[in-house]
Amino acid sequence: MALLAAATLNPTTHLSLRSRAGRNSENLWLRSAASSQKSKGRFCNLTIRAGTPSKPAEPIGPVFTKLKPWQIPKRDWFDKDFLFGASTSAYQIEGAWNEDGKGPSTWDHFCHTYPERISDRTNGDVAANSYHLYEEDVKALKDMGMKVYRFSIAWSRILPDGTGKVNQAGIDYYNKLINSLIDNDIVPYVTIWHWDTPQALEDKYGGFLNRKIVDDYKQFAEVCFKNFGDRVKNWFTFNEPHTYCCFSYGEGIHAPGRCSPGMDCAVPKGDSLREPYTAGHHILLAHAEAVELFKACYNKHGDSKIGMAFDVMGYEPFQDSFLDDQARERSIDYNLGWFLEPVVRGDYPFSMRSLIGDRLPKFTKEEQEKLASSCDIMGLNYYTSRFSKHIDISSDFTPKLNTDDAYASSETKGSDGNDIGPITGTYWIYMYPKGLTDLLLIMKEKYGNPPIFITENGIADVDSDPTMTDPLDDWKRLDYLQRHISAVKDAIDQGADVRGHFTWGLIDNFEWSLGYSSRFGLVYIDKKDGNKRKLKKSAKWFAKFNSVPKRLLKTTNNNATVTVTSVSV
């Protein structure tokens, strides 16, 4: 989970980008950017389910308005095979940072070395103590009726030095977690890497700034496939690479904390206009190598899927103008397309190639062939949206961060002075469900309608009075989730191939540079009472929502959805 950055382009720079994503756009999944893609239109013939349309909620203004009873989503709006679940990541919940042979990660080092960079000067040493309390997490999932748990593997827990000898205690921990999930009829979806690179590799050669990490990541992925692949059938190679690159190597507010000299970060010895692209390039190469290995050696029966989870922000033009309309397109390119287009067609968006120049690395033909069509499934992490406002390319504006390269600003208020949606408990999340629907339709119309899971979606309570007087009465989170689940249904009704919705997060966790001051969980973690788990109102709603008997849900016959019956929850 993280705040997302904006992006942009001068409309005269690349004329092919003048059409908005949608009915006037070329389908980039079908368009071949290189000869490598002539036989790789994997998602071109997907079946689109028809369904009973949900009743849309009333538009959201600058304040919260209560949903009508018929607008609150029901489980029987969705096919019986649509998956509801929750997500977490290793560093944010596990704790046990140096137990049972685990090596330090970049986040261990960052929090211990630069505690002032965390808003409440905390760290993930204990976090929610899920390393010891994982059975309580599984119980919470079961109590809510969730069918999926998406979690990540701590690289340095199973490979303390990042490569070489495997730590069996780490393997044992994840085996116990996976087995417990399966015993409780919960499907594990595993993220191989969620920002916590082994510090040993950072010290050895600079982590993701060095191409050597591609082979080391491949070894790490193989350890995961070999030890867990008999039970884990759904994998995400990387989580939110866009946010990672921007925050870790651009602004430097996340581990390893690098930025350009003269900027305010932990390690002002980097290059905020070049290093984010270098790290991102190596992430994509590592993804391609891991996918090739997976398909050649660990999916011989074809019953497993692999992909990537992308952070996405919705965008609207700041005002009704050609320039802001194009700014919106560039913002989407820099936010989503940076990592999506390489795994779809084998190269970066045209707008990025035009504006970034030689700071953006190039792929070889062989690398393009490995990257193109390399995702069986895709995850979208959606929280909020912004207005995108054009910035002229001129001597008056000099990019200092990689996010400036897009020549567009992200605005919370439109040209009329109104917020894009109601502000939630977290300063950066404005509720705008339409942004999620729009993005899903872009995936359908521009990118070939790949199978999508909403792998993160939620809001935080701020852990201080008066914002969070009763941590269990999270009515704003409940309203937010209900509206966004409805937004997913709206996209499905328009043909988007969405397969599941996973709330972020299962439990309150260490929220990176915000420490424990922002609580995203469906389940409250009482740190004053041994990290005891307590279901919030939103969790209890999910328990009711998911309680509809399977026999009353929709069934699929001849690729068309038929509603057997309908119940209210």
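Cβ atoms are placed via backbone N, Cα and C, with glycine included.
Here the original residues stay in place, and none of the substitutions has been built in.
Tyr383 (beta-D-glucoside binding site) counts 30 other C-beta atoms within 10 Å of its own C-beta, drawing on all protein chains shown. Following the DSSP three-state reduction, the secondary structure of Tyr383 (beta-D-glucoside binding site) is strand. The annotation beta-D-glucoside binding site is assigned in Swiss-Prot to Gln92, His194, Asn239, Glu240, Tyr383, Glu456, Trp504, Glu511, Trp512, Phe520.
For the mutagenesis experiment Glu240 to Ala, the note given by Swiss-Prot reads: Total loss of activity.
Summarising the annotation, Swiss-Prot assigns active site, proton donor to Glu240 and lists similarity to another entry as the type of evidence. For Glu240 (mutagenesis position), the number of other Cβ atoms no farther than 10 Å from its own Cβ, over all displayed protein chains, is 26.
Among the mutagenesis results in Swiss-Prot, Phe247 to Ala has the note: 99% loss of activity with DIBOA-Glc and DIMBOA-Glc. The residue drawn here is the original one. Using a 10 Å Cβ-Cβ cutoff, Phe247 (mutagenesis position) registers 25 neighbours. Annotation note: Phe247 (mutagenesis position) sits in a helical segment as assigned by DSSP.
According to Swiss-Prot, the mutagenesis experiment Tyr427 to Phe carries this note: 77% loss of activity with DIBOA-Glc and 30% with DIMBOA-Glc. Mapped onto three states, the DSSP output places Tyr427 (mutagenesis position) in coil. In the structure as shown, the Cβ atom of Tyr427 (mutagenesis position) sits within 10 Å of 13 other Cβ atoms.
Among the mutagenesis results in Swiss-Prot, Tyr427 to Ala has the note: 88% loss of activity with DIBOA-Glc and DIMBOA-Glc. The residue drawn here is the original one.
DSSP assigns Glu456 (mutagenesis position) to a strand segment in the three-state reduction. Here Swiss-Prot notes a mutagenesis experiment, Glu456 to Ala, with the remark: Total loss of activity.
Taken from Swiss-Prot, the feature active site, nucleophile applies to Glu456, supported by sequence analysis.
Long-range Cβ proximity for Ser513 (mutagenesis position), meaning a same-chain Cβ under 8 A and a gap of 6 or more residues, is found for Arg117, Ile118, Ser119, Ile253, His254. For Ser513 to Phe, Swiss-Prot lists a mutagenesis experiment annotated as follows: 16% loss of activity with DIBOA-Glc and 94% with DIMBOA-Glc.
According to Swiss-Prot, the mutagenesis experiment Phe520 to Tyr carries the following note: 43% loss of activity with DIBOA-Glc and 71% with DIMBOA-Glc. In the three-state DSSP assignment, the secondary structure recorded for Phe520 (mutagenesis position) is coil.
The shortest Cα-Cα distance between Tyr383 (beta-D-glucoside binding site) and any of the mutagenesis positions Glu240, Phe247, Tyr427, Glu456, Phe520 is the one to Glu456. Following the DSSP three-state reduction, the secondary structure of Asn239 (beta-D-glucoside binding site) is strand. In the shown protein chains, 27 other C-beta atoms lie within 10 A of the C-beta of Phe520 (mutagenesis position). A Cα-Cα distance of 15 Å separates Tyr427 (mutagenesis position) from Trp512 (beta-D-glucoside binding site). Residue pair Glu456 (mutagenesis position) / Trp504 (beta-D-glucoside binding site) shows a Cα separation of 5 Å. Neighbour list (Gln92 (beta-D-glucoside binding site), Cβ cut-off 8 Å, at least 6 residues apart, same chain): Gly124, Ala127, Ala128, Gly505, Asn509, Phe510, Glu511, Trp512.
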